[in-house]
Structure formats: C-alpha cells, structure tokens
Amino acid sequence: MKIAVIGQSLFGQEVYCQLRKEGHEVVGVFTIPDKDGKADPLGLEAEKDGVPVFKFPRWRARGQALPEVVAKYQALGAELNVLPFCSQFIPMEVINAPRHGSIIYHPSLLPRHRGASAINWTLIHGDKKGGFTIFWADDGLDTGDLLLQKECEVLPDDTVSTLYNRFLFPEGIKGMVQAVRLIAEGTAPRCPQSEEGATYEGIQKKETAKINWDQPAEAIHNWIRGNDKVPGAWTEACGQKLTFFNSTLNTSGLSTQGEALPIPGAHRPGVVTKAGLILFGNDDRMLLVKNIQLEDGKMMPASQFFKGSASSDLELTEAELATAEAVRSSWMRILPNVPEVEDSTDFFKSGAASVDVVRLVEEVKELCDGLELENEDVYMATTFRGFIQLLVRKLRGEDDESECVINYVEKAVNKLTLQMPYQLFIGGEFVDAEGSKTYNTINPTDGSVICQVSLAQVSDVDKAVAAAKEAFENGLWGKINARDRGRLLYRLADVMEQHQEELATIEALDAGAVYTLALKTHVGMSIQTFRYFAGWCDKIQGATIPINQARPNRNLTLTKKEPVGVCGIVIPWNYPLMMLSWKTAACLAAGNTVVIKPAQVTPLTALKFAELTLKAGIPKGVVNILPGSGSLVGQRLSDHPDVRKIGFTGSTEVGKHIMKSCALSNVKKVSLELGGKSPLIIFADCDLNKAVQMGMSSVFFNKGENCIAAGRLFVEESIHNQFVQKVVEEVEKMKIGNPLERDTNHGPQNHEAHLRKLVEYCQRGVKEGATLVCGGNQVPRPGFFFQPTVFTDVEDHMYIAKEESFGPIMIISRFADGDVDAVLSRANATEFGLASGVFTRDINKALYVSDKLQAGTVFINTYNKTDVAAPFGGFKQSGFGKDLGEAALNEYLRIKTVTFEY
C-alpha cells in the first residue's frame, strides 16, 4: 500500500522503518518542525531514504484546513494514513482522504482513558491491566472504531517510563505493523467503541500534579508513579516545592528510624531514612520514595535530603569547567536528537543505548588523559550534572568509597599497620548491631582480646536481607550485563591481591593461621577463586532442546539459567577467607546477592573483605556481612522468607538443622559441606618417602583444622612400623610457635573450646586402648597450642576411629598385606564421604580403589591438592552440592524452560 506516516518521535521512526521492511511504499512523512535546529527522528530517517518530508507548523487556521497543506498531502496519493504518535491536530479533510482512511495508536485500552495523558491515568487509577489500542480515526476524541488491542499486566511499581519501555513501545510498534497488514489483507475489523466504562481525563500538567494527602497510601503511590517523570507529583514542604519520583509500596522490613519531614496536609510527617523518604497515607500504610527533585531542578536520593548531596555541591575549577563543556559536546554528538544538553538531561532517556555507553567511556578517556571510567559509572550517574560530578571526583582522585565511613581497630603487627573494620556491613555501610551489642574476638596465639566486634541480632539479619533483595531486584547489580559483572569480580580479585599481606596477617592474628601458609592458601586461593569465577560470568548459558512439534505448527524450547536471588552463606572458622571466597565467588558470578555469616570466632577477614568490595566498586547491598551466633544469625537466614538459597560449611549436626529449617520456611535451595572422616590408604608398593610427606600434610596441614584432613590412615602391615617411625621423626622436626614467624610450621588451634575438645579426644583414645606414640596434650605455653599427635593400634570400634578430631591428630590402623577389598570395606564403613586418598605405584590398584571409595574426592599419590577448577563436595552425611569448578555455579542458579510455538 501507499502510506502517509503522520507523527513524530522514536516510536514514529520505528513504525516507519518496519512498514518499509514490510514492503509498503511510504509516499510521504509529515512531522513537526525542527526545534533549535534539531530534526525529529522520524523526519531524519525518512530524509535518509529520500522519502518526501513535510514539516508543517500547523494544518489549519481559524478552524479551517489550510488549502495549500491539503493540496500537498493529496498530491501524494496515499491509500492509508498511519498516525503512530501525533501531537498536531489533523483536519478531517486529510483523515478521510485515503481509500482506507486513517489509523491511530493510543496508549490505553479504549474506551478507558481517552485523552492525551492516557498512560499517566492508567497508573493513577491503579489499573491492573494496561495496553494500547489502534483505532480508526473519526471526528471525535479517541472515539473511533477499534481495529486492534493488546494488553499487559501493570506491575505494582510501574511508572510511565517502565510501562512504556517494557510494553507500549516495543509491542506498540508490532501492533501498528500488524494493523497495517490486516488492512492490506482486507481483514481489518471495525468494532464500535462502547460508551460503557468510557473515561476521559485531561492532560496532566505540573500545576495539576500536586499530591492530595487525604487518601490511602496506595492512592498516593499511584499518583506519584502516574506522574513519574513528567510532569512530576509534587508537594510543598520545607518552604519549597518538592517533586517525588520512584515510589514503591514494598516496605517490608523497612526501618522508620530517621529524621521527620513535616508535610502540610499529610496525615503524618514523612521520615527521611537510609532507604529513602517514607510517606504515610490516611490509612497509616507506608510508601517509600527514593528520589526527590528540589525546586531548582536538582535531583537527589531522598535519603540525602537533609544531608544535601556532596557530589552535587562540588565547586568546579576553571579547568574542570572546561572539561565539563568538552564532555557536554561529547554528549551532543552521541545524542543527536537532543536540542541541548542541560544539567538535567538524562543519557538513557535521551535515546542512548549500551553501545553509546562504550562510546562515552572512550571519548572521556581521550578528553581526560586516559582516565579509565567503567560502563557502570555511566549507569550510576545518568544525568549530565551527575555524570560531571562523578567525573570530577574521579579526576580529583576521590573514590566513592570515601563516602562510606569506616571505623577501624588499628594494630601494628607483622611490620604492618593493620586497619580492621569491626562493625556489621549492611547495604554498603559499616553499622553497629541493634542495641550496639558487641563481643570479644580472641588472638589464639596468646589468648588476648584483639578487639570488640559488633554482634548481629535478628533485626540486623532482616535489614541485611532487605538490602540484598533491593540490590538484586532494583539495583545496578541486576541491570549490568554479565561481562561487566565479571570485570567487577576481576577487579575485586586485584584489590584482594593488593591487600594480600594484610589479609594473611589478619588470618594469623584472628584464626592462628601460619602466615606463610595463609599467604599461599587462605588468601592466595581466595584470590584465584574470584578470578576463576569472574571468567565464568559471561559463559553461563542454557540450551536449545528439540521437542515434539505441535503440527502443523512448530515448536522451539530453550532453557535459561538465572540467579536464584538473595543467598545466605554460613562459613566455618578454619579457613575464614577461603571458605567465604569459595562460596561467595560462585554466588556473585551467577548474579545473586549475598548475606554472609562468618564464624563468630573469626570475623575479621570477612569484615576486611567487606571493605575491599567497596574499593572494588561492588554495588551497595550486593555483599552484606554479619558476625554473630549461629543460633541467631544462621537460624534467621535459614528461616527468612526472602532468602532463596543457603550455602553452609560446618558440622553435620548443624547442617541437618539448617536443612530442616530451609525446608520448613520456604523450601530453600541448600548446599551442605559437612563433617568428614576421610580415609587414606597407604599400600606397601608406594613411594614411602612421598607417602610420609603427604601423610603428614594430610593430617597436620593448617593444624589439622582442615575439612578434608585424613581422619584415618590405613597402612599396609609390611610397611606399618617403618611408616610410623618416619612420621614421628618428621613430627619432631616441626616448629611450634608464633604463626607470624616465617619458620613456624605449626600454629595455635583456632580457639580455646576447640583445644579442650582435642585434649578430651586424645584422652578417650588412650582410655579405649589406642597407642599414643607422641603428642596428645596442650603445649605448655600461652595460647591455644596443641601438640602434633600420632596414635597407632587403632581398632575399628574405637571412638577415635569413627569420629572426626578436626585437629593435628594422626590415627593409624594396620591392614593385612594384599587385602585390598577388606581395607576398602573398613575405609567405607563410615557415614562420612568428603575425601579420601590412596598411595600405590600400581595404577590398576589405584583406579580400582578410587572406583570403590565412597567419597566426593579421591587423591591418588597426593593429598590436599584442591584447585579452583575442580569440584569439591562430599557424599553421605558429608553433605551435598559442590564448591569450586563449573559445578559450583549450578548451586546458585535456577533453570527456566521457555517454549515457543510458531
């Protein structure tokens, strides 16, 4: 068909392009005149294609059509007028001229919300359904016969922009094309509009957008979102006109502590809180407003209303003003359809796309001597004013982290001045626990108090979960693409590496880790873990699946892997940073947010890690850390309805309780890495020296505080005595001492209660008849030091043969030469199945044993050889689920199946 397109905007441009792709001949485009030298996108596109473009300032005068305008239109010979978005009044002489008449797009479900502000009124009235109508133009106001309608659900927090961008724009374009197709085929319906339920509302203007406070909270919320962003719902307060944006009724778990904001006519004063401005309806229900615009046009987070915005108040130097103007020119080049880049100009609302973000970052790099901005910097400061403030702060060397106040405990240790945060970390801020409750964390080397640490309460858990949920659902973390998320995790690994000596020193101070080991393992593997999973971020993908076709139609099924949401991670005390990293890296790579409960006795590296997330630019609320007791913090995380996954490493007893709580609360996804009694089988045909070396490591590594420590060594009869002799010789060479000394092999146990359990464990072994070859007692010196211990003649029925010590205690049992199946039966006679090992030169025997051992990991002629790429996790009552490797990602993802029919 020959079509005349009458209208404007990006919407009109897209409709025009799609009609041409359909093969229609657009004989002319009628759009608005250029404004400040800038042409409308529809006109620009048509001019590129050589289509005649007309820019009449008006079509009629004194109620009569202008003859010269009508003549130019009629000369085109259009068969159909398409009006995708038109702000001009088109005379009926033009509307009725084509053979097929004229069709108009209207952004509501007619006959409801006739008039120019249809989207606004859809939201203001709280309609549950929205949509658009394409109708045949007549001489009434949106009263013509219906051709096509499509509807969508209106979400509780939808605004004009979100509803338009999500549905009305993309589906409206398709709808216009479909309508023209129906007309061309001769099947387009003409359904008279019913007057039943018809409404007409006037155009929303600033003067009519004042908030009426004498109504319920939901009505106030609908008014605010219905006027967001234009014209903006406003009220008078503090002697000026305040305009509110970004309203929500989702206020669960929100604290009302803050500073009162008196509002004339309101049922109750508003409250400025850390989350934003809480408002109340006349029904005493709350709503939350996140952004406020002042009378001078300045936009700020509502939470900063009484503080002002430091970034907005920066006074620029002459050089910085010159840079700002150069950047303004860059914005003008990127946004050709914006008449003028003003302070309030929004980069994305002005038509910028993700490719333009890359361009802006690169242009700024050239303008500012190589200054490296990140893509997410643009997303966090979308207005020109905000972007310039962010840019100037970067140029001055001021980081966002400076806005976060961090209180430290400082200690001069290991030739370093340690700065250790000691408060809870919630929503990107270090805060006191409810009631300012604290507890002492102890240095196991001498039993002294390192510092007092905030002790999280149940209400603190609720706040942290709310912060994580907000970051997941509405924050930057859920909006950036996977590759940018990976870049942030790479940066976090780099920041951790820059602070590795400090982290290792804190591990030695708080957990008793030998410094040289902590540097390589506790911290080194933590860094490797974040780097490994950073690389996975943009490689998480689903599959396409062939299914039976619904003939004569066809089907396509695909799967998507999605983050589960807010995750709770509960970590043990033996590797405070490494266990945090094993779980958190996979969790974040999958796109989740997290609330972490470090072990109560070892909180300090986790809190230092929290500080490093700020330095790395991880958005606020993505990571939250709560030192505290398992009975309060761990239990509340397990019970919380907004937590969708728990990852736990710890005892089997506690793991069972967590699993039960997860089931009873909301059937959370759960992964458990629990107790172990890992068998190590040493055959006579092994490399004995290597077996001794690795056997020592399998038990005494990290003072025996090792999940996969060899809980029981089975040594073949013919080499048993020689093996024991060599082990004792090696034990005698071990230096027990201060973990910060570089030649120390064996540091203190993690905490006093654990030390006492090890003493009792050894006493029970002796009482039951096992031979104590060496050790078995506390070292006579200050601190929680325990002697490396060796037991022999351990029988299968003994307590120490069945139960985990989690300490530096080697349990040795003999087995008859050549009796492979018997020793396998003994090795598997346990409810645990975390790890295992075998030493032999016979590859056939090694593979046979590895097949039969009931454990998640089998080491052959080595031990403790974990790697970030190798899945780690147990069988039986050692738990289920995996840390590390690609398999770990699946613990923090859910699979969605999508099926199409076409």
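For all residues, glycine too, the Cβ spot is worked out from N, Cα and C.
At each noted position, the model has the original residue.
In the three-state DSSP scheme, Asp142 (mutagenesis position) is classed as coil. What Swiss-Prot records for Gln88, Phe89, Ile90, Asp142 is (6R)-10-formyltetrahydrofolate binding site, and it gives similarity to another entry as the kind of evidence.
Cβ-based neighbour count (10 Å, all protein chains) for His106 (active site, proton donor) stands at 23. What Swiss-Prot records for His106 (among others) is active site, proton donor, and it gives a curator's inference as the kind of evidence.
Among the mutagenesis entries in Swiss-Prot is Asp142 to Ala, noted as: Loss of formyltetrahydrofolate dehydrogenase activity. Loss of formyltetrahydrofolate hydrolase activity. No effect on aldehyde dehydrogenase activity.
Within the domain 'Carrier' (318-395), the DSSP-based counts of helix, strand and coil residues read 49 helix, 2 strand, 27 coil. As annotated by Swiss-Prot, domain 'Carrier' applies to 318-395.
For the mutagenesis result Ser354 to Ala, the note given in Swiss-Prot is Loss of phosphopantetheinylation. Loss of formyltetrahydrofolate dehydrogenase activity. No effect on hydrolase and aldehyde dehydrogenase activities in vitro.
For 571-573, 597-600, 630-635, 650-651, 673-674, Lys757, 804-806, the entry in Swiss-Prot reads NADP(+) binding site, with the evidence type experimental evidence. Gln600 (NADP(+) binding site) carries neither a helix nor a strand DSSP state and counts as coil. On its own chain, Gln600 (NADP(+) binding site) has Tyr439, Pro627, Gly628, Ser629, Gly630 as residues at least 6 apart in sequence with a Cβ closer than 8 Å to its own Cβ.
Secondary structure at Glu673 (mutagenesis position), as computed by DSSP, is strand. Glu673 to Ala appears in Swiss-Prot as a published mutagenesis result, with the remark: Loss of aldehyde dehydrogenase activity.
Listed in sequence order, the residues of the same chain lying 6 or more apart from Cys707 (mutagenesis position) and placing their CB within less than 8 Å of its CB are Pro572, Asn574, Thr649, Glu673, Gly676, Leu834, Ala835. A coil conformation is recorded for Cys707 (mutagenesis position) in the three-state DSSP classification, outside any helix or strand. Where Swiss-Prot documents Cys707 to Ala as a mutagenesis experiment, the accompanying text is: Loss of formyltetrahydrofolate dehydrogenase activity. No effect on formyltetrahydrofolate hydrolase activity. No effect on NADP binding. No effect on homotetramerization.
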Under 8 Å between C-beta atoms and at least six apart in sequence, can you list the same-chain neighbours of Gln88 ((6R)-10-formyltetrahydrofolate binding site), or say none if there are none?
Ile6, Ile32, Phe56, Arg58, Trp59
An 8 Å radius from the center of the Gln88, Phe89, Ile90, Asp142 Cβ atoms defines the neighbourhood of the (6R)-10-formyltetrahydrofolate site; name the other residues of that chain inside it, in order.
Leu83, Cys86, Ser87
Going by C-alpha distance, which of the recorded positions His106, Asp142, Ile571, Leu632, Gln635 is nearest to Ile90 ((6R)-10-formyltetrahydrofolate binding site)?
Asp142
Counting all other Cβ atoms within 10 Å across every protein chain shown, which of the recorded positions Asp142, Glu673, Glu804 scores highest?
Glu673
Helix, strand or coil at His106 (active site, proton donor), per DSSP?
strand
Here's one to test understanding: among the recorded positions Phe89, His106, Asp142, whose C-alpha is closest in space to the C-alpha of Leu632 (NADP(+) binding site)?
His106
Neighbour-count leader, CB within 10 A, binding-site residues: Ile90, Ile571, Leu632:
Ile571
From the recorded positions Phe89, His106, Asp142, pick the residue whose C-alpha lies nearest to the C-alpha of Gln635 (NADP(+) binding site).
His106
